[in-house]
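S.K.: One structure, pasted below without further comment.
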Amino acid sequence: MSTTAHTEPSWADLPFLDFTDPNFSWDSPEVAEAREKSWIARTPLALLVLRYAEADQLARDKRLISGFRGLVDMVGTPEGPVRDFMVDFLQSLDGADHRRLRGLATHPFTPRRITAVQPFVRSTVEQLIDKLPQGDFDFVQHFPHPLPALVMCQLLGFPLEDYDTVGRLSIETNLGLALSNDQDILVKVEQGLGRMFDYLVAAIEKRKVEPGDDLTSDIVRAFHDGVLDDYELRTLVATVLVAGYETTNHQLALAMYDFAQHPDQWMKIKENPELAPQAVEEVLRWSPTLPVTATRVAAEDFEVNGVRIPTGTPVFMCAHVAHRDPRVFADADRFDITVKREAPSIAFGGGPHFCLGTALARLELTEAVAALATRLDPPQIAGEITWRHELGVAGPDALPLRFGAA
């Protein structure tokens, strides 16, 4: 990319943003100025789409294919189990293999299954609120961690008592998708992958002899039908688990952080719980847990709005910045759950790689926000937050809260 950046004339006047800098902030004036100057910017890793219309368009553009495999090469992830998993992860695939495996992975996220799981989600939310400690506590460990883990156990047919193990295995595995070449992280991810696959193989073998009405059984049936092999079987179950857990976990934590900054918005939900779905959409717009929501690579030479994109160029869509685009969102820099935004969030990407768990994530977020706001006073920050800053999932790993006086 760096060589192309110096030789492609149409890039000469594009702004440059280094989002790999530890001190970088998506909310900085520098980023807003870059978006006003151009719809796209140069970065150390890729071209970065900053405006909503172009990000929405290019996330679905067939001239761009999944860029994840190229990113693995770019950051220099060494040969081994971590690299193997990342390049075989569903979001790394394109074409016939992607369509075949994605078709199987959609089973837990069909409208029928989402409707069927809603009572479980609602009752789980209420039970978790009942168990919240009094005073100051880490909200992540007591709510965003167990909720999606329990839901994924329910959908995959895993014992509910395994939720903590399942969630932590997902966290360890997802570190690999952060595209780090740090040896300590790679060792941790490799160990986590080993534990993850040990757990999944045991669950899969059980479903081979005792099938049920769950996703693991559905995928095992496809294995018996010869649609996928043993390696694809366990990798696909792992993909669904990671996709269904990690982003929901951090998005829930980000929602509470947002409402701690805007307690008046919390009170509006308390007074009118029917605002919860719209509040979730505003959270997704304001603080998407995937700031860079789609990573693509140009499969051919083409041009967009005067910018030439040569074959092989990585192109990233930045949901965080696009969601503050004043061309699309009125009062874009104001968090307001009462405003019905005309443009939908692009937090879940678009095109063939649109996030599988979108409907499930929205369900969990809506049920959680509605119940928490109805039963509790607005959240207040009660200590130092531990933030995760990476190319993939971002948000609080630890969020000390108290639900104080309204």
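A Cβ is built for glycine as well, from the same backbone N, Cα and C atoms used for every other residue.
Where a substitution is noted, the model still shows the residue that was there originally.
According to Swiss-Prot, the mutagenesis experiment Phe89 to Trp carries this note: Hydroxylation at C-7 is still observed at reasonable rates, but formation of the tetrahydrofuran ring is almost completely lost. Exhibits a change in regioselectivity and is capable of C-9a hydroxylation. Among the sequence features in Swiss-Prot, the mutagenesis site Gln91 to Leu is noted as follows: Loss of activity. Among the features that Swiss-Prot reports, heme b binding site is placed at His98, Arg102, Arg296, Gly350, His353, Cys355. Here the residue is the original one, but Swiss-Prot notes a mutagenesis experiment at this spot, Leu175 to Trp: Decreases the catalytic activity for both hydroxylation at C-7 and formation of the tetrahydrofuran ring. Among the mutagenesis experiments that Swiss-Prot reports, Leu179 to Trp is described with the note: Decreases the catalytic activity for both hydroxylation at C-7 and formation of the tetrahydrofuran ring. While the structure shown retains the original residue, Swiss-Prot records the mutagenesis experiment Thr239 to Ala with this note: Shows low hydroxylation at C-7, but formation of the tetrahydrofuran ring is lost. While the structure shown retains the original residue, Swiss-Prot records the mutagenesis experiment Thr239 to Phe with this note: Shows low hydroxylation at C-7, but formation of the tetrahydrofuran ring is lost. Exhibits a change in regioselectivity and is capable of C-9a hydroxylation. Experimental mutagenesis at this site is recorded by Swiss-Prot as Leu290 to Ala, annotated: Decreases the catalytic activity for both hydroxylation at C-7 and formation of the tetrahydrofuran ring.
Can you walk me through where each of these features ends up in the structure?
M.R.: Cβ neighbour count for Thr239 (mutagenesis position): 23 (other Cβ atoms within 10 Å of its Cβ, all protein chains included).
The secondary structure of Leu290 (mutagenesis position), as reduced to three states from DSSP, is coil rather than helix or strand.
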S.K.: Among the binding-site residues His98, Arg102, Arg296, point out the residue whose Cβ has the most other Cβ atoms within 10 Å, with all shown protein chains included in the count.
M.R.: Arg296
S.K.: Using a 10 Å radius around each Cβ and counting other Cβ atoms from all shown chains, which of the recorded positions Leu290, Cys355 yields the largest count?
M.R.: Leu290
